[in-house]
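Database features (Swiss-Prot):
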{"type": "MUTAGEN", "residues": "Y236 to A", "note": "Abolishes interaction with TBK1 but not with IKBKE"}
{"type": "MUTAGEN", "residues": "W237 to A", "note": "No effect on interaction with TBK1 and IKBKE"}
{"type": "MUTAGEN", "residues": "E238 to A", "note": "No effect on interaction with TBK1 and IKBKE"}
{"type": "MUTAGEN", "residues": "Q253 to A", "note": "Abolishes interaction with TBK1 and IKBKE"}
{"type": "MUTAGEN", "residues": "L257 to A", "note": "Abolishes interaction with TBK1 and IKBKE"}
Amino acid sequence: MDTLVEDDICILNHEKAHRREAVTPLSAYPGDESVASHFALVTAYEDIKKRLKDSEKENSFLKKRIRALEERLVGARADEETSSVGREQVNKAYHAYREVCIDRDNLKNQLEKINKDNSESLKMLNEQLQSKEVELLQLRTEVETQQVMRNLNPPSSSWEVEKLSCDLKIHGLEQELGLLRKECSDLRTELQKARQTGPPQEDILQGRDVIRPSLSREEHVPHQGLHHSDNMQHAYWELKREMSNLHLVTQVQAELLRKLKTSAAVKKACTPVGCVEDLGRDSTKLHLTNFTATYKRHPSLSPNGKAPCYAPSSPLPGDRKVFSDKAVLQSWTDNERLVPNDGADFPEHSSYGRNSLEDNSWVFPSPPKSSETAFGENKSKILPLSNLPPLHYLDQQNQNCLYKS
């Protein structure tokens, strides 16, 4: 189209140039024909010129339209490119939204199932708890009724077991007492033999005056008969004290068993409170040591409200008397006949410590060790005879000394 417009312009310009240069020729024809041809040419020229102007206007309008269409085309292409990217993003977002919705529905279903299971389990646990509470109440009532029935009717089996245990203890004590009596009789015969075969008492007194604890072992002159008699006297005194203490302990146990038997026979429908209290009160009066078991009663009060204590005077070193065999045996028989039953307390020797495991446990004399010297044999170490109290003083202290309550 542009080429056509340019051709028209070139034609017009060429005509204008020829018009300037051309010289109006003289028509060869006569006047009318030349005028008519000239007029036809002028009209044709005017017509061509008008059409050329119209074509130029149309050409400019078409150019503007082409430019607008080109701009639209470029915009459409850009829109297509952007729209393709947006569609992909929209598709992705839609797929993600769809997956999220599916997951939400699945989670809702799972939550409903879990809530349903929890409600069922809670219901079952509540039912089990109620049943357990009912069982617990039943067991409590049964236990309370059994306790009431036991308090009203105590079982006889416990009394029988206690009775059997007490009988066994009494039997064991009787056996121990028999063995100790036998040993005491054997020791008595040995003591008589030792007195008959031993040296006279004057030599013993001389030995007591000569021997002193402050002297060394090399200065002591050992005397076989003197050591033997001193050992026999010491063993005699220990056995006598052990026998008297065991006698008192057996009396206390017999008294307690008598109380238990009488209370069990009379009061079968009530709890044995008094007997147990008596047993505990009497058991607190038993002082058990490593070798002896002494019984201690509270002494009767004097008119001024104080308990008497007969403290014997300590023996002086000069109060040394000679006892013959007859006097020693007579003191043994007198003390056996005059065993105090009114609560006399027998003092323990200072060398025996209180090493019992419990306060109310029985502790009998421990058997002699292999390292110790056998009974009746001479000891290598000389005993300080001046520190040993005389027999009449020990007997008096054994019978008359009472502790304060």
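Backbone N, Cα and C atoms are what each Cβ position is placed from, and that goes for glycine too.
At each noted position, the model has the original residue.
What you are looking at is a predicted structure, and each value in this text was computed from that prediction instead of being measured.
For the pair Y236 (mutagenesis position) and Q253 (mutagenesis position), the C-alpha distance works out to 26 angstrom. The distance from the Cα of Q253 (mutagenesis position) to the Cα of E238 (mutagenesis position) comes to 22 Å.
The Cβ of L257 (mutagenesis position) lies under 8 Å from the Cβ of C166, I170, each of these being in the same chain and 6 or more residues away along the sequence. Here the Cβ of E238 (mutagenesis position) has 16 other Cβ atoms within 10 Å, regardless of which shown protein chain they belong to. In the three-state DSSP classification, Q253 (mutagenesis position) falls within a helix. In this structure, W237 (mutagenesis position) is part of a helix by DSSP. For Q253 (mutagenesis position), the number of other Cβ atoms no farther than 10 Å from its own Cβ, over all displayed protein chains, is 17.
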